[in-house]
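Here is what Swiss-Prot records for this protein:
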- Cys370 to Ala: Decreases conidia production and increases kojic acid production; when associated with A-373, A-380, A-386, A-389 and A-401 (MUTAGEN)
- Cys373 to Ala: Decreases conidia production and increases kojic acid production; when associated with A-370, A-380, A-386, A-389 and A-401 (MUTAGEN)
- Cys380 to Ala: Decreases conidia production and increases kojic acid production; when associated with A-370, A-373, A-386, A-389 and A-401 (MUTAGEN)
- Cys386 to Ala: Decreases conidia production and increases kojic acid production; when associated with A-370, A-373, A-380, A-389 and A-401 (MUTAGEN)
- Cys389 to Ala: Decreases conidia production and increases kojic acid production; when associated with A-370, A-373, A-380, A-386 and A-401 (MUTAGEN)
- Cys401 to Ala: Decreases conidia production and increases kojic acid production; when associated with A-370, A-373, A-380, A-386 and A-389 (MUTAGEN)
Amino acid sequence: MSNVDISNDGFIGLDYDSRNYLQPQSWPVAVDHQASHRAEGARDISPLQTSGHAFEQSVAQDPNLMVDWQFQHMQPHLQYSHEEASSAPQFTTASYGMPIHSSPIDLISGTPQGPLSGSLLDGPYLPLSAPVDMVPFPYQDLQSDLMAFPSDGLAHGLPEIPSYAAPQNVIDSSSPADTYLEVRSLTSSSSDNGWSTIEPRRSHEYFPDQGFFINPTQTLHDRSLSESSYSTSYGSFVEISNPVNSPSSDTNFDAAFNNTMTRRVSFDHTSHGSQSPTAVSPVAIVRPIPVPMKKPSSPTRSTGSSSSTSPPTRKPSRKSPIAAKTAETKVRKQSQNGKPETEKRVGKRKGPLKPDQRKQASEIRKLRACLRCKFLKKTCDKGEPCAGCQPSHARLWQVPCTRIDIKEIGYFMKDWKADYERHISLGFSVGNIKGFSEHERTLFITHGYGQILPINAREVYVHNDQCFNVDWVETYNRGPTKYEVETAKLSAGMEGISHAMLSDYLDRHIDGNGTFEKFVDDYFEGTPFLTQMLKTAFRFYYRTKMPVIRKALKLIVAYNLTLHITLVEGLGEEDGLLGKVDVEGSKFKGKTLAPVMINFQIKCAMANMWRELQKDVLEELSSLYSSVYSGEKLKNWPTIFILASILLAVWEEMQFDCHYRTRDPAAVEKFCNDMETTPVGVIVGLFQAISQKLPAFTEWETQKHHHLLHSNPDVCSAMTEVRQHVTQYESYLRSRSSSKFNPKDFDCLSNKFVSRLVVRAN
């Protein structure tokens, strides 16, 4: 290399002839320093190759730029210091079109390293900025001196330095060569504006004709990359061949590497005017689209950036995006066509609908299919009734052809207020009330069945005080007898009737020890069959704790207490509250009736309560009936029977109260017809349809038929009780379907609908 004329500024003259230049050889630098904490937590530098650009660039004189490289064997027992990178001036861009960043020499960490061990000798390395005359190896003798190193890597033509016995950690560095290694390990997800390099051929016997020589250390520039590998994590650093290195570039490795690492260093010189395989234009590189794997959330990474044990190698070329999409489409089609052949298909249609069929389907969607076609998954039509519900086709199907869902069959109750509006009079109008007292007192309200409802009451001032009388009718062991008592001028407080307290009041009628059975005995006064059925339903709930059965029991309590008078408990003898019953023959003798306004307010709150409960019960019935035709068959049959029995018992009482309290015969007739035609027919007809495979109630035997109801002991016990009730009142039940209203008989309409449910099931 003595024939190479290097000027004082580190550049080679333009008259340099590469044919007289020796073959470029690589020189090794050993890495054998104890690990220390990184001086810099992140690095974002990488070499920018300028080969292939035929432009001049003038570089300002750098006082810290070495004319001759200085090298020394790095002994493990010596320490050395770094040069401050901030003191280095920046390159200028006199004639080059892009900004040129600082010199790699200036990027060397300036943080001094502490002594590696207390027992090691003191002897720092020569600083990089030392005078030129102190360098023992000038740049001209670099070629010959490096050739003297022993080489055992003859297979690849690169010298190697044997590792030391004791494992050593790698020291941090800010050399651009380390970032250059990561640039070479970038995946296809890198920016299209970056440079990609290709491994040079190992044989350098014949170099292309070169016009002039450029020092590679002066063509390294900073690059700002957004790749995720340029973060504070150094897990992607591995042993890599052919990096551009310098004597102080082996200190930027993480301390996690505890073993000695050998580095191979080589320079690849390329002229500006030659066609070199080491540089590839980024425009010609097309970034492949990774094929989506089973886990699309995890990005595809190259082995060079994701693995810390294997050297970074370029993956073979992937398939084109078109091929990837085609393969993905094929897999999707196979997954769609891979259905089991034994899967049950709903319907028989194999192709698209015809125009007339499409029009018919659109009309049916607007009208909704009838219950039969909905449950049996048949094609419905616009007929009234539809073709499927005709007598010649329905056979055992006795459900009315209706398009109303079960949860909506309570439509007949719209605007029905006969359960509480009887006590509404002009006395409750706003014009009759002058005001309310600010003082409130607590009254303990009851219906006479052992439970108490506390309510805040206040005095009300009215113009006409002749509207506070309460009348009721009793039929206990005799004909109907009417009573009337004047009550106190009190109303509920500012908060009114609490919905939560009222619900808890109803719950205590069910949860108390024997309270529900006592309520049934006292209120229904021995109504045949209905009394026994309600007690059986309560015992079934007590054993199963089914919430829907509880709602049904709460429904019948709430409805009957809505039409019941209210009493006041806990009054002393000195409390002169009006409303005490002194009439002989009344079962309420000696008790005090609640003020009429509070009685009405409780009725309104109770009426809203049982209407909500009935809505919930109808929704449960709708889902239970649907489950029968969805594959569960008779699993929910006992629950359906209990719910239907209680619901029909409430509707029977509603018919009687409508006759008894409504003075308009036409309105009463319409209400009863609306109830019996569709709602009662749907409940009874559907129960008949799902009971075809079960024996009659009078023929039920647990030992013989228990398997039909999944051998449930609670269900079998309830069925045994129902069989006893039906057997006891069979003749009575068969005569109840034709019963008529009688104002003197409160049980005249009892079991009218329940008998249809039981007898038709037989």
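Cβ coordinates are placed from backbone N, Cα and C, and glycine is handled just like the others.
The shortest Cα-Cα distance from Cys373 (mutagenesis position) to any of the mutagenesis positions (Cys380, Cys386, Cys389, Cys401) is found for Cys380. Remark: Cys401 (mutagenesis position) has Cys370, Leu371, Arg372, Gly383, Glu384, Pro385, Cys386, Cys389 as non-local neighbours, by Cβ distance under 8 Å and separation of at least 6 in sequence. Sequence-distant contacts of Cys380 (mutagenesis position), defined by Cβ-Cβ distance under 8 angstroms and a gap of at least six in the same chain, are Ile364, Ala369, Cys370, Cys373, Lys374, Cys386, Gly388. Around Cys373 (mutagenesis position), taking its Cβ as the centre, 20 other Cβ atoms fall within 10 Å, counting all chains.
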